[in-house]
Structures are given as C-alpha cells and as structure tokens.
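Per Swiss-Prot, the features are as follows:
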BINDING   His61, His138, His204, Asp279  Zn(2+) binding site
MUTAGEN   His120 to Ala  Impaired zinc acquisition from chaperone AztD. No defect in zinc binding from solution
MUTAGEN   Tyr121 to Ala  No defect in zinc binding from solution. No defect in zinc acquisition from chaperone AztD
MUTAGEN   His122 to Ala  Impaired zinc acquisition from chaperone AztD. No defect in zinc binding from solution
MUTAGEN   Asp125 to Ala  No defect in zinc binding from solution. No defect in zinc acquisition from chaperone AztD
MUTAGEN   His131 to Ala  Impaired zinc acquisition from chaperone AztD. No defect in zinc binding from solution
MUTAGEN   His138 to Ala  600-fold increase in zinc dissociation rate but no effect on zinc acquisition from chaperone AztD; when associated with A-204
MUTAGEN   His204 to Ala  600-fold increase in zinc dissociation rate but no effect on zinc acquisition from chaperone AztD; when associated with A-138
Amino acid sequence: MKDWLFRIATCSIMTFSSLAAAQAEPLDVVATFSIIGDFAAKVGGDRIRLNVLVGPDSDTHVYEPRPADAIALAGADVVLTNGLEFEGFLTRLIAASGTDAAVATLTDGVETMEEPGGGHYHYIDGKAVFHAGAHDPHAWQAVPNAKVYVQNIAAAFCAADAEGCAAYQANAARYIGELDALDTEIRAAIAALPQDRRTVVVAHNAFRYFEAAYGVHFLSPQGVSTESEAAAADVAGLIREIRARNASAIFAENISDTRLLEQIAREAGLPLAGTLYSDALSGPDGPASNYIAMMRHNAGAIAAALAAR
C-alpha cells in the first residue's frame, strides 16, 4: 500500500515538475522602446518574458544604455529593433553584451521614406539636436506599417520557439484585425475635415508616414534653436509658412521640450492644442498607454483641433 502511494506521489511530483518546467521557460525578449514593446506583448502573450529598454515618454534617439540593459541583452533569445538608425545606441550595446540573440529588424518589408535632409531634429533643453539617417525611421506612424512590424515579430518568435508558433500567429492575426479597424477609423476621422484645413505644427518631423497615409500636413521647426542667433529669423520663416498653409493648431510632443513651440504659438496667434505621442507611449495612466490608444489619441486630437478652426 505504501509502495503504491509512493509511486503515485512520485509520478504526480514528476508530472507537476515537468509542467512547471515547461511553463517556467518563456522566450526572453528585449524590445528597444515602448511602442515595439507593446507590439511584442500583443503577439507573445504569456509565452514571452519582455524587457523594454526605453520606457514611456522617453526619447530613444538620445537614450544612454545602462549596465542592466547589457545584462538583459546577454540573456535574450530575441531582440526586437526598429532599424533605420533609430536606436543609435544599439550596435555598441549588442557588442558590449556579447549576446547571441536573434536580432529582428521590424521595418524589414516596410516601404520606407528617405529623410530629405539626411536626418531630422529633436528639441532637448531648447536646443536642436540633429539625428542623422538616410531614411525616416518613424514608420509605425502609419497603421499599415504597424501590421508589418507585427508580422515580423510573429516570424521572429516562431523562429525562436517553434512550439509556440501557432499561438504567436493567432495572436498576430487577432491584433492585425484590430489594427485594420483602427486604420479605417483614422481615415474616416481625417476624411471629414476640409482639404484646406489639414495642416498642423509639431515639435519634430516624426509624422511623415502619418501624413502620407492619412492626408494631414505637418510643419516642424527643423533646425531652430531657442538659443541660436538665427532663431528669430528661423521662427519668422516658419510663421510665414504656417500662415501660407493655413495651419490651424500647434501640438507639443511627449518627448520634446515645449519652449520653442510656445514661442511659435504666441507669435503665430495659434493655440497649443495638446500633446501628440510620436516616438514613445505614455505611462499606463496616460492617453497613449498602448499603440492603438496612441494612434487613436493622435488622430482624435488632430481632427478635433482642425474641426474647431
């Protein structure tokens, strides 16, 4: 009797241990910034353990890696990156970490846009900081491109975890359905606006893919610094363009300094109409805590500001 009970107990323990071991080994995934992290979570679900390097409301262009980031990469199975020179820190971080993880570039397959000036500016502490790059990296700002990101993530996860491939593909298909509905929603919101009232001003040139997909024109103070001698003339030139194009609103961005935009708003006689989310999500309690919420917030804020003029 005791032997029988012992065998049952032993089998139960071994079975439980095997199941626990199977469930205790999720795919270790590193995503470079918050938007990609959200895509990864949607596709991976509970089969992945996710580490996001650049968090909400943070600028990936100027991010300085920490020792913990190298440790995360060293233990990763998959690293998800935007590519197009968006993550300037990543090459040296990969080298420092010694990781042998698969690196998936999520813009592969996207029809990318060239940077007209060989790069674009960010505004940090009132100064214009140039980010060089041959192609505009902000491809996620058009929802059809986000679908490519999601497909690439599913492919990367399937390559690293064949047993979970069906789950990854099902998650991706379900999420792509949500993205299709979002794309339709944004197109309808912008289509309701008059053609001559579709221009806004933003802090940096991060919305060209949104512009091409949805028909809103974005102006930005490229290269203007609040501390430069040429700032007054540059701002005056931008204000002339704002008036010529009948721009109706100025938006701050969650990752950019607002001082220059406040100056432009005063001189152009336009309101600061709110905040758009360009290169990072908001925190969990903000209006852009995931990609769909971010795009819905941006499109809604733009449509409301332009309709009110």
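Every residue gets a Cβ built from N, Cα and C, even glycine.
Structure with Swiss-Prot features highlighted.
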residue : record               : DSSP (3 states)
His61   : Zn(2+) binding site  : helix
His138  : mutagenesis position : coil
His204  : mutagenesis position : coil
Asp279  : Zn(2+) binding site  : coil
Check your understanding: For His138 (mutagenesis position), which of the recorded positions His61, His204, Asp279 has the nearest Cα in space?
Key -> Asp279
Study note, to complete from the structure: Quick note, His61 (Zn(2+) binding site) and His204 (mutagenesis position): C-alpha atoms separated, nearest Å, by 12
Check your understanding: How far is it from Asp279 (Zn(2+) binding site) to His204 (mutagenesis position), counting Cα to Cα, in Å?
Key -> 10
